[in-house]
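So that you can see what the record holds, here are the features copied from Swiss-Prot:
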type     : residues      : note
DOMAIN   : 12-122        : domain 'AB hydrolase-1'
MUTAGEN  : HIS17 to Ala  : No effect
MUTAGEN  : CYS20 to Ala  : Loss of function
MUTAGEN  : HIS86 to Ala  : Loss of function
MUTAGEN  : SER87 to Ala  : Loss of function
ACT_SITE : SER87         : active site
BINDING  : SER87         : 16-epivellosimine binding site
MUTAGEN  : CYS132 to Ala : No effect
MUTAGEN  : GLY152 to Gln : No effect; when associated with S-213
MUTAGEN  : CYS170 to Ala : No effect
MUTAGEN  : CYS213 to Ser : No effect; when associated with Q-152
ACT_SITE : ASP216        : active site
Amino acid sequence: MHSAANAKQQKHFVLVHGGCLGAWIWYKLKPLLESAGHKVTAVDLSAAGINPRRLDEIHTFRDYSEPLMEVMASIPPDEKVVLLGHSFGGMSLGLAMETYPEKISVAVFMSAMMPDPNHSLTYPFEKYNEKCPADMMLDSQFSTYGNPENPGMSMILGPQFMALKMFQNCSVEDLELAKMLTRPGSLFFQDLAKAKKFSTERYGSVKRAYIFCNEDKSFPVEFQKWFVESVGADKVKEIKEADHMGMLSQPREVCKCLLDISDS
């Protein structure tokens, strides 16, 4: 009886990283959630982390998000997961919400892009460009890749950008780890521009929560709050002294927020 009650209380958290990063960013949060008795799946999206595919093999946003879609497809029909998406990972969360709304108890966006069912999938990026200075990315590098007739745009995070805008509240060890493990990524802007927007009937039916990281210098808190004001969230949390990488600079606070959101 006791074990049955524990099983009922156990939740399954699926963690989705942002662009150029990987499942490794959750190395502090995953054991905290597991020690609280929960199941955790940290996903490496295509051509990210230790996923074996290369960026030049990934042609669409759906290709990029495929590992998350595979996890969602494997979830039993009677189970619901808690999704957590960080940064660009919020867009992959949106795809999972549109495709498998019945398998998600709540989708949590942390310093993340939040798709708007009333606008195109590129709308969040257009607003980011409006609200954030053009030199925000500092020494990050952008270049074309793939088919010369229809090239994609790749992005490599610059060490200065990472140190000053993403990991400024993290330990030097976490910053060094990130410099070693980041990979070229893409925002798949051209593909998203052609994609059908997410629906209010499916994407919009999933309960949403947002976690603000209030010392984020790459996703300023004003931009994060704009998502909540324009798209809406059922629950909102704020983590003080958290930079863009809140799961590394404030892992216990992120864990606490997640447990509170998932319990309500």
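Cβ atoms here come from the backbone N, Cα and C positions, even for glycine.
Where a substitution is noted, the model still shows the residue that was there originally.
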Protein Cβ atoms within 10 Å of CYS213 (mutagenesis position), excluding its own: 30
Using Cα positions only, nearest of the mutagenesis positions to ASP216 (active site) (HIS17, CYS20, CYS132, GLY152): CYS132
Averaged pLDDT score, the domain 'AB hydrolase-1' (12-122): 98
Within 10 angstroms of HIS17 (mutagenesis position), Cα basis - mutagenesis positions out of CYS132, GLY152, CYS170, CYS213: none
Of the mutagenesis positions listed as HIS86, CYS132, GLY152, CYS213, the one whose CA lies nearest the CA of CYS170 (mutagenesis position): CYS213
Pairwise Cα distance for GLY152 (mutagenesis position)/SER87 (mutagenesis position) [Å, integer]: 20
